[in-house]
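Encoded as structure tokens, the structure appears first; notes follow it.
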Amino acid sequence: MKEKLMRCIIERILKEYKEGKTLDKKRIEQIKSECLRIYRIGIGHPSNSEILKYATEEEKKILIPILRKKPVRTISGVAVVAVMTSPAKCPHGKCIFCPGGLDSVFGDVPQSYTGREPATMRGLMFNFDPYLQTRARIEQLEKVGHPTDKIELIIMGGTFPAREIEYQDWFIKRCLDAMNERESKSLEEAQKINETAKHRCVALCIETRPDYCSEKEINQMLKLGATRVELGVQSIYNEILKLCKRGHSVEDTIKATQLLKDSGLKVSYHLMPGMPGSSIEMDKKMFKEIFTNPDFMPDMVKIYPCLVIEGTELYEMWKRGEFKPYREEEAIEVISYAKSIMPKWVRTSRIQRDIPATVIVDGVKKSNLGELVYKYMEKKGLRCRCIRCREVGHVYYKKGILPDPEHIKLVREDYEASGGTEIFLSFEDVKNDILIAFLRLRDPYKPFRKEIDDKTMLVRQLHVFGWEKALTRDIKEVSWQHMGYGRMLMKEAERIAKEEFGKKKILVTSGIGVREYYRKLGYKRVGAYMGKEL
């Protein structure tokens with residue numbers, strides 16, 4: 001009887017699809033109800049992943065994009081897999097706002113987490129085993145119809161470079177083993193296998209503190225295969241950093257930013273408006289400084305308003321009436337301002353932490369703060385031109401607009417940052433302001449890596465957006481990843497490096513699983529990079 005129910009749902013969806021009817025979430029649920037009334041089985045609405053089990057391979061090609069949950073998960077062309085390291089002490093002590101850690105009110109959980117976040121719960125469930133966490137997340141994404149051939153691996157759980165080198169190597173190796181679906185003898189072997197694996201690690205992100213980002217830590221991160229480093233900057237005011245016991249200075253942030261960029265890595269800042277000692281005006285000034293002062297200018301930002309959580313020093317201050325976090329409308333005002341002045345080469349990767357409202361004592365409890373910011377900006381006539389707001393998948397998802405091929409042009413923006421010259425190359429629909437692909441090219445300032453000399457130009461990032469989505473009538477590919485934009489951007493980067501900067505060599509910081517792509521463009525391994533003589 002259950003099989004008949006599932007076939008009923010599948011056949012009705014396919015029939016309406018062929019008739020060109022709208023198949024949104026509401027209509028899918030109605031179809032489930034209609035079939036349940038026919039077969040009168042005493043179960044609730046079957047999940048989409050359960051329905052897919054009863055579909056043929058041909059049917060799945062149509063059903064998966066229609067039933068796919070949370071399309072934003074792979075809207076940028078890659079599937080994100082976040083893996084949590086085991087709980088360990090923070091290298092510098094504890095910030096006043098930081099929950100979690102060993103012996104916290106939440107038990108032994110990773111530093112700065114509560115144990116209630118999805119990634120932390122997955123970590124706890126698998127005893128922080130990197131292999132099991134990675135496998136479980138990939139399987140979870142596949143069940144709800146997401147492609148998992150391109151994986152962005154994010155290592156969460158505190159200052160990863162502060163852990164023992166042996167732990168770091170083992171942890172990344174086990175994540176790669178899970179993607180490779182086989183055991184390897186060493187990190188190097190796991191990386192080599194992953195270059196052509198079914199689930200390729202196309203990006204690896206590591207979180208650290210500005211004072212744990214010296215040449216030594218950067219060398220280790222590059223050895224692991226890192227392509228992006230997220231810095232816990234929080235504030236650029238030393239008095240606030242000191243008050244909050246951050247244990248690092250703004251000078252550490254400036255130095256770490258320069259070293260990372262000159263090593264070809266992407267730089268993401270974690271920023272926390274509303275910290276003790278700050279104000280709305282100070283936070284607005286901070287964002288303006290970060291986006292205009294060449295000492296900073298990160299490639300990406302995550303914005304988390306300061307929250308009061310039990311078990312922290314900040315909680316005790318709050319109880320004594322010494323601190324009051326931002327109200328929702330204050331946080332929206334500050335973040336909207338930040339987004340309205342954000343340069344087109346910055347990407348907003350997250351607004352608001354993944355902490356459940358139940359553990360937030362005071363502060364912004366809405367998990368959809370980003371949506372509220374978006375609505376506020378629309379109402380005020382403000383516009384954000386960051387990468388995320390302009391990328392092809394997000395524009396289609398939010399506005400239903402696709403790029404017009406006649407208006408797709410190569411666009412270039414040069415700017416000075418961290419002592420060097422940055423060139424942001426992109427293919428854009430200039431009429432509709434839609435971003436299709438981009439490349440970050442850098443003439444470094446003071447590189448320390450032996451592979452990089454004064455005749456070397458760096459490609460810090462190449463990204464072509466891709467996404468599939470079921471449209472009302474047809475399954476259309478909103479995917480730009482196989483139209484040659486990547487090759488054209490690389491060709492232009494090589495031309496600029498040779499003709500305009502007189503360079504003899506170009507190096508690319510390539511994800512492990514993208515090395516084969518660069519080999520096809522004539523690149524070969526040069527230390528931690530893929531390189532080519534010009």
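Any Cβ shown, glycine's included, is placed from N, Cα and C.
Original residues throughout; no substitutions modelled.
Cys95 ([4Fe-4S] cluster binding site) falls outside any helix or strand according to DSSP and counts as coil. Summarising the annotation, Swiss-Prot assigns [4Fe-4S] cluster binding site to Cys90, Cys95, Cys98.
Feature annotation from Swiss-Prot assigns acetyl-CoA binding site to Lys150, Gln461, Leu462, His463, Val464, Tyr485, Gly486, Arg487, Tyr518; the stated evidence is similarity to another entry. Neighbours of Leu462 (acetyl-CoA binding site), defined as other CB atoms within 10 A of its CB across all chains, total 24.
Taken from Swiss-Prot, the feature domain 'Radical SAM core' applies to 73-344.
As annotated by Swiss-Prot, domain 'N-acetyltransferase' applies to 387-534.
Looking at Swiss-Prot, the entry for mutagenesis of Lys150 to Ala says: Strongly reduced tRNA acetyl-coA hydrolase activity. In three-state terms derived from DSSP, Lys150 (mutagenesis position) belongs to an extended strand segment.
Quoted from Swiss-Prot, the note on mutagenesis experiment Lys266 to Ala is: Strongly reduced tRNA acetyl-coA hydrolase activity. Around the Cβ of Lys266 (mutagenesis position), the number of neighbouring Cβ atoms within 10 Å comes to 22.
Cβ neighbour count for Gln461 (mutagenesis position): 23 (other Cβ atoms within 10 Å of its Cβ, all protein chains included). In the three-state DSSP reading, Gln461 (mutagenesis position) counts as strand. Experimental mutagenesis is annotated in Swiss-Prot for Gln461 to Ala, with the remark: Strongly reduced tRNA acetyl-coA hydrolase activity.
Swiss-Prot documents His463 to Ala as a published mutagenesis change and attaches the note Does not affect tRNA acetyl-coA hydrolase activity. Over all protein chains present, the Cβ of His463 (mutagenesis position) has 25 other Cβ atoms lying within 10 Å.
Quoted from Swiss-Prot, the note on mutagenesis experiment Tyr517 to Ala is: Abolished tRNA uridine(34) acetyltransferase activity. Applying an 8 A CB threshold to same-chain residues 6+ apart, the list for Tyr517 (mutagenesis position) reads Gly486, Ser510.
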Pairwise CA distance, Cys95 ([4Fe-4S] cluster binding site) versus Leu462 (acetyl-CoA binding site), rounded so that it is a whole Å: 36
How many whole Å apart are the CA atoms of Tyr518 (acetyl-CoA binding site) and Lys266 (mutagenesis position)? 18
Here are the binding-site residues: Cys90, Cys98, Val464. Which has the lowest count of other Cβ atoms within 10 Å? Cys90
Near the Cβ of Gly486 (acetyl-CoA binding site), how many other Cβ atoms are there if near means within 10 Å? 21
Pairwise CA distance, Cys98 ([4Fe-4S] cluster binding site) versus Lys266 (mutagenesis position), rounded so that it is a whole Å: 26
Provide, as an integer number of angstrom, the distance between the C-alpha atoms of Leu462 (acetyl-CoA binding site) and Cys90 ([4Fe-4S] cluster binding site). 33
Taking Cα atoms as reference points, rank the recorded positions Cys90, Gln461, Val464 by distance from Lys266 (mutagenesis position) and give the first. Gln461
